[in-house]
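A.B. asks: What Swiss-Prot records for this protein is below:
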| type | residues | note |
| --- | --- | --- |
| ACT_SITE | D37 | active site |
| ACT_SITE | S40 | active site, nucleophile |
| ACT_SITE | H143 | active site |
| DOMAIN | 29-150 | domain 'OTU' |
| MUTAGEN | D37 to A | Loss of deubiquitinase activity |
| MUTAGEN | S40 to A | Loss of deubiquitinase activity |
| MUTAGEN | S40 to C | Loss of deubiquitinase activity |
| MUTAGEN | C343 to Y | Fails to accumulate in the oocyte during oogenesis |
| MUTAGEN | C442 to S | Reduces protein aggregation and deubiquitinase activity |
| MUTAGEN | C453 to S | Reduces protein aggregation and deubiquitinase activity |
| MUTAGEN | C570 to S | Reduces protein aggregation and deubiquitinase activity |
Amino acid sequence: MDMQVQRPITSGSRQAPDPYDQYLESRGLYRKHTARDASSLFRVIAEQMYDTQMLHYEIRLECVRFMTLKRRIFEKEIPGDFDSYMQDMSKPKTYGTMTELRAMSCLYRRNVILYEPYNMGTSVVFNRRYAENFRVFFNNENHFDSVYDVEYIERAAICQSIAFKLLYQKLFKLPDVSFAVEIMLHPHTFNWDRFNVEFDDKGYMVRIHCTDGRVFKLDLPGDTNCILENYKLCNFHSTNGNQSINARKGGRLEIKNQEERKASGSSGHEPNDLLPMCPNRLESCVRQLLDDGISPFPYKVAKSMDPYMYRNIEFDCWNDMRKEAKLYNVYINDYNFKVGAKCKVELPNETEMYTCHVQNISKDKNYCHVFVERIGKEIVVPYESLHPLPPDEYRPWSLPFRYHRQMPRLPLPKYAGKANKSSKWKKNKLFEMDQYFEHSKCDLMPYMPVDNCYQGVHIQDDEQRDHNDPEQNDQNPTTEQRDREEPQAQKQHQRTKASRVQPQNSSSSQNQEVSGSAAPPPTQYMNYVPMIPSRPGHLPPPWPASPMAIAEEFPFPISGTPHPPPTEGCVYMPFGGYGPPPPGAVALSGPHPFMPLPSPPLNVTGIGEPRRSLHPNGEDLPVDMVTLRYFYNMGVDLHWRMSHHTPPDELGMFGYHQQNNTDQQAGRTVVIGATEDNLTAVESTPPPSPEVANATEQSPLEKSAYAKRNLNSVKVRGKRPEQLQDIKDSLGPAAFLPTPTPSPSSNGSQFSFYTTPSPHHHLITPPRLLQPPPPPPIFYHKAGPPQLGGAAQGQTPYAWGMPAPVVSPYEVINNYNMDPSAQPQQQQPATLQPAPLSVQSQPAAVYAATRHH
């Protein structure tokens with residue numbers, strides 16, 4: 001006999017602890033949940049009267065009969081018609097109330113102890129001579145449960161375990177049932193390092209002694225049956241031939257296998273050895289399945305066989321039936337069909353019922369229109385001839401897509417071979433685009449056009465290049481490299497011509513006529529084009545923050561006459577995703593590695609677009625020295641700029657040699673070598689306010705390239721800026737960059753100062769160089785060139801909160817000569833007088849309001 005440890009009684013069917021249950025259990029009571037349907041009251045009375053809930057409908061009918069006989073007592077407590085009420089109460093879908101509880105108390109001669117949430121019970125005495133009571137738990141949802149003492153539940157758990165063990169051990173004859181229950185429900189209580197076992201003469205394990213006092217008796221193969229469907233897969237039972245049930249199972253399986261072999265046409269001489277699922281001959285199949293992590297029977301069955309765990313079998317069965325009915329959407333004991341229901345119809349003079357679909361039902365439910373699948377037409381049948389579908393013929397609908405993510409995923413097959421392994425880099429392996437991409441599906445574009453801007457520029461250039469391709473082919477001798485690339489270049493050439501879009505303005509393509517001997521004009525390589533209209537024949541100057549802004553350092557002028565842009569503004573967006581700042585000159589300190597894309601040399605021999613050199617021996621490089629020298633020099637210059645050093649041969653091209661900062665240097669030498677279109681990044685003018693968009697003449701500051709500084713080293717800047725001298729002059733405040741700008745949220749009481757950047761010769765790491773240029777700052781003044789209109793007076797079209805530019809703070813003193821032709825060491829009066837401005841457009845109107853609060 002098995003010896004087990006003492007444990008407190010627990011509930012095996014409750015999924016989560018209920019606070020009401022915990023309150024009752026702390027006081028020695030146990031709440032047994034009943035099915036949450038309309039018959040909960042009658043289930044409680046049937047269980048407490050007859051120890052089963054299966055008689056709940058009979059209890060309902062007895063209650064209705066008793067209330068009908070005692071009509072004079074219960075009629076006054078029922079609102080409305082008493083007969084209609086009794087007729088509805090006889091139906092299973094009508095909820096019972098306190099009136100029915102009183103009637104059944106009088107019927108069965110018992111008083112009631114009514115429990116409510118957080119209440120120890122209220123005794124309702126109908127007659128003092130009644131010796132027993134109904135213990136009912138009631139909540140506000142019109143639901144009733146049974147309440148028992150904990151001692152009663154302990155005895156019920158023992159009886160339940162005995163009943164299930166008799167079923168599985170004596171009827172099914174499964175081996176080692178008690179041991180399997182302990183392993184499944186209490187695996188943490190086993191200490192396999194300390195235990196004793198006993199063996200018989202044949203080597204079978206017959207008993208296990210645990211250190212905590214538990215003793216488990218193990219079964220022998222002759223007294224049990226195999227848990228597997230085919231006992232031949234279990235060496236524990238297949239070696240014993242005295243099993244009648246297993247022999248019958250094996251005989252049926254053997255006959256079935258022989259029939260399958262005959263049907264398939266095999267000779268029947270195949271080896272009959274099957275891979276055993278339980279290979280150990282001295283260990284039972286149940287223990288071997290447990291060792292493999294397989295449950296020999298459901299956990300609910302194991303809970304029912306545990307004497308210290310009570311399982312609410314009635315509630316579990318009802319819950320399973322409810323889930324099954326909800327899953328398969330079947331009518332269970334209900335003939336209340338709806339339109340669209342799939343059911344069976346009983347036709348006259350037919351021996352079997354046919355599957356049909358309800359199309360229409362009359363209001364009185366006397367007849368209905370159904371579509372019969374067998375005959376393929378719609379007929380009218382009586383409503384009583386409809387019957388629910390049997391469970392084996394019902395096929396549920398497909399689950400919605402939102403439930404698919406909860407279903408198990410199908411495992412993807414693993415690719416065999418070396419493709420599944422992590423590939424290692426080899427230097428002798430080079431990337432060939434032809435091996436991975438098709439030419440017809442791979443188009444390499446230098447930029448991404450938005451709204452087809454400047455379309456005529458590239459279309460005309462392609463057309464001119466197409467006309468000149470045959471002549472270039474005649475002039476250039478054939479080489480091995482051109483012979484290899486000629487077929488691919490022709491395919492690319494044909495595809496480019498086929499996918500070419502016709503220009504919208506055909507007259508623009510006829511303005512230029514190119515002769516056969518003349519070289520085609522270079523393509524205009526541009527990264528950004530401001531969204532402002534420009535006059536014909538003039539390309540808008542780039543802002544200093546753009547990659548084309550360092551004109552002093554990289555003087556690559558665009559050769560040829562630029563093509564006129566369209567009248568409306570347009571943009572070429574680069575692949576980097578950095579949008580252009582608003583038009584206007586924005587300061588940027590020091591040289592940076594961003595540079596414009598220069599035009600290639602015109603005397604390059606070859607066909608089609610240039611390609612990358614991939615061969616290790618360099619056989620795919622151009623044969624002409626001009627192209628090699630051009631790109632080699634470009635790489636050397638890029639290397640110097642990436643390391644943030646100045647190339648030795650370009651020192652004379654700079655407009656300055658030191659950082660232009662008067663706050664840190666007492667004196668400097670200014671080298672004037674810039675023109676009108678090439679402004680340095682340090683001495684550029686901040687963007688103007690939109691209020692001056694209607695001005696007709698630019699400020700003199702825009703026409704001057706350099707501004708000399710005040711070399712007064714005695715001046716000390718305080719916390720707040722000093723009062724400006726000669727405030728009526730428009731040149732001084734317009735170029736006064738370190739002047740703090742008032743914040744719009746502080747009403748002019750707070751100002752933003754700009755910090756001094758690091759010198760240009762400071763070494764910066766390459767990752768920092770690849771960052772995009774900083775956004776433009778916010779300047780709140782009214783002097784400057786014409787700007788876009790459309791903004792309100794006193795507002796700025798740019799968003800507040802943008803970071804300040806990295807500039808060198810400096811001042812331009814009044815009467816300082818801004819003319820580029822002047823000498824850098826001399827101060828001369830200004831030769832160009834500014835145009836008279838209105839009072840509202842003068843800088844004094846901007847700074848006076850915030851400085852004199």
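A Cβ is built for glycine as well, from the same backbone N, Cα and C atoms used for every other residue.
Original residues throughout; no substitutions modelled.
Please situate the listed features within the shown structure.
C.D. replies: According to its DSSP assignment, D37 (mutagenesis position) is coil.
Listed in sequence order, T34, Y95, G96, H143, F144, D145 are the same-chain residues at least 6 apart in sequence whose CB falls under 8 Å from the CB of S40 (mutagenesis position).
A 10 Å cutoff on Cβ-Cβ distances gives H143 (active site) a total of 18 other Cβ atoms nearby, all chains included. DSSP assigns H143 (active site) to coil in the three-state reduction, outside any helix or strand.
Same-chain residues at least 6 positions away in sequence with a Cβ under 8 Å from that of D37 (mutagenesis position) are, in sequence order, W318.
The DSSP secondary structure for C343 (mutagenesis position) is strand.
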A.B. asks: Just give the helix, strand and coil counts over the domain 'OTU' (29-150), going by DSSP.
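C.D. replies: Helix/strand/coil tally for the domain 'OTU' (29-150): 52 helix, 24 strand, 46 coil.
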A.B. asks: With every protein chain in view, how many other Cβ atoms are within 10 Å of the Cβ of C343 (mutagenesis position)?
C.D. replies: 19
A.B. asks: Which value does the mean pLDDT take for the domain 'OTU' (29-150) in this predicted structure?
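C.D. replies: That region's mean pLDDT is 94.
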